[in-house]
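Visitor: Sharing the features that Swiss-Prot gives for it:
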type	residues	note
VARIANT	T49 to S	In strain: CC-503
VARIANT	N231 to G	In strain: CC-503
Amino acid sequence: MNPLLEIAEVSVGQHYYWELGGYELHGQVLITSWVVLGILAVLSFLGNTNLKSTPDGFQNFTELVTEFIRDLAKTQIGEEDYLKWVPFLGTIFLFIFVSNWSGALLPYRLIEIPNGELAAPTNDINTTVALALLTSISYFYAGISKKGLGYFSRYVEPAAFLLPINVLEDFTKPLSLSFRLFGNILADELVVGVLVALVPLIIPIPIMLLGVFTSAIQALVFATLAGAYINEALADHH
């Protein structure tokens, strides 16, 4: 088989399973997640070594990213409460951003595994659901820590008959977050894989560049919505 066709082969729904305590884990997702965490750890180390009062070099870049995340949190959550949520939103944004870009830029397809293929961690629904559930837990924590059990009064405001709708909303938020991210990243990698198989030289390049752009947008959308949900939980309801 043509080597390009082997690289372009798309394996949908196939997984490299690891057995742990009687449970099957998606091994390829854990491998690529560790790669992403390793990249973030290295970048963090480089950005926090030999700090200077007047930043230069890589410190400039890390401070720019930190300011961007801080401004995002401030815009979405508000002046009063945003600082304590900067680490959470920063972690979510950076993990998704690097995960998405790793799928677009790293040559995962050149690495053979016993079954399935390596891809961005966010290409697996388990990863995106976990991130969405963390977001749900965070906004419940935000609301309860500020208002106590009075937080749950929001379910019957402005009228008691809205209770089922308000409860349903808490289930649809993580669903929409997880499926939006998963669908976009999976679709991008499938389109690139098919185009590489059909026209392997030039045509896939613009699609790959578009994928890099949309990958960054998806990380921003996820972090922005997470901040908006936290702000909603913290806000006073009347």
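We number each residue from 1, going along the chain as drawn.
Every residue gets a Cβ built from N, Cα and C, even glycine.
Give me the local environment of each listed feature.
Guide: Counting every protein chain shown, 9 other Cβ atoms lie within 10 Å of the Cβ of T49 (variant position).
Long-range C-beta contacts of N231 (variant position), restricted to its own chain and to partners at least six residues apart, with a cutoff below 8 Å, comprise Q76, I77, G78, D81.
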